[in-house]
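Colleague: Mind having a look at this structure? Questions to follow.
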Amino acid sequence: MTKDFKISVSAALISALFSSPYAFADDYDGIPNLTAVQISPNADPALGLEYPVRPPVPGAGGLNASAKGIHSIAIGATAEAAKGAAVAVGAGSIATGVNSVAIGPLSKALGDSAVTYGAASTAQKDGVAIGARASTSDTGVAVGFNSKADAKNSVAIGHSSHVAANHGYSIAIGDRSKTDRENSVSIGHESLNRQLTHLAAGTKDTDAVNVAQLKKEIEKTQENTNKRSAELLANANAYADNKSSSVLGIANNYTDSKSAETLENARKEAFAQSKDVLNMAKAHSNSVARTTLETAEEHANSVARTTLETAEEHANKKSAEALASANVYADSKSSHTLKTANSYTDVTVSNSTKKAIRESNQYTDHKFRQLDNRLDKLDTRVDKGLASSAALNSLFQPYGVGKVNFTAGVGGYRSSQALAIGSGYRVNENVALKAGVAYAGSSDVMYNASFNIEW
């Protein structure tokens, strides 16, 4: 194909030079008396050109074609080869740089060593544009119809592929592929994605990774994650069990201590109140008894005196009878009075004792209710503390060196729940930092921070 193409170009050059009456060649760099390319039957069989014994001169063929540089060639209507060794082939083609080549109608090689091949293709300095309407910036390469390498040192391969001007050192490969950043390789665009197939596994840090490698790493990561999760769960359970036992022991000791204290206080209070009641009842009973006895003595003495006086007045015969009647009456009154006093004392003491016991029971119940409320609050705090601890233990440590992570976790114990958030940083393979805070509602907040060294 390359050999045939060269032969075709040579034939086209010979035909154009023989047939165009308007072809011309300027003086060599303004030096007079130097002849241009001559075309004659004695020309070289391969090119149809014959040079005199002078420096090489440019050649042109076609209507208004212009070859101005040394060794330059312009073929086609208005074709222009402006600098040394430049080649412009095709109507309206332009090659303005040294060693530049423009092949195709309206093609433009606008810088040194620029090469274009295709209708209306354009290449800047050191650029290569192949395909109709293909265009490049300096040192760019564009291959394919309407392909554009607008950034320096960029490559666009494929129909309508495009590297934007601000995406230097980027490559777009494939039909309508577009780049979106510097130093990138694109094989599609935002709504057209393609796959790289038959990709070998990467071996260096800068190599691409294929799906097989990725799956293997995912499985390895999952295995490590599961192992680490199991270890963390076991540690969390052990920590929770230890804390639960410790908190439960403290709560039980506190409860036992407070219960014993409450019972002792209630016993002392009840004993003191009962003692006071008994003392009051005893004092009242003694007072009533003394009053009754004094009244009975006064009454008996009065009756005795009256009876004695009457007996003395009415005769000695009646004295014994009157005295007996007086004694019976006195005994009856004394017995009745004593029974009344004892009954009154018993009722008073019974009522006072019942009241004391009732008040003591009410006081004891109130204290126990207060103790229950405190224990309930203590249980709630313990549950929230364990839930916060579980949430903090669920936070992950970053595994990659130089990586910072942000992690969140939840935890619960019985009816309490907590939310924990935290962050960690792995300084290197042996040193890592981590901190977190947990919230369990109201003002219940727990936090931790850790520093890890491995070897």
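Heads up, the Cβ atoms here are built off N, Cα and C, so glycines get one too.
For all the noted positions, this structure keeps the original residue and models no substitution.
Quick paste from Swiss-Prot:
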VARIANT   ASP29 to Asn  In strain: Serotype O:9
VARIANT   LEU49 to Gln  In strain: Serotype O:9
VARIANT   ALA65 to Cys  In strain: Serotype O:9
MUTAGEN   VAL155 to Asp  Less than 1% of wild-type collagen-binding activity
MUTAGEN   ALA156 to Asp  Loss of collagen-binding activity
Colleague: Neighbour count first, Cβ atoms within 10 Å, every protein chain included; then name which of VAL155, ALA156 tops the list of mutagenesis positions.
Modeller: ALA156
Colleague: Which whole-number value in Å describes the distance between the Cα atoms of ALA156 (mutagenesis position) and ALA65 (variant position)?
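Modeller: That separation, Cα to Cα, works out to 31 Å.
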Colleague: Name the secondary structure element type, per DSSP in three states, that contains ALA156 (mutagenesis position).
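Modeller: In three-state terms, ALA156 (mutagenesis position) counts as strand.
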Colleague: Do you know offhand how many angstrom separate ALA65 (variant position) and VAL155 (mutagenesis position) by C-alpha?
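Modeller: ALA65 (variant position) and VAL155 (mutagenesis position) have their Cα atoms 32 Å apart.
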Colleague: For a quick check of packing: other C-beta atoms within 10 Å of the C-beta of ALA65 (variant position), how many?
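Modeller: 28, counting other Cβ atoms within 10 Å of ALA65 (variant position).
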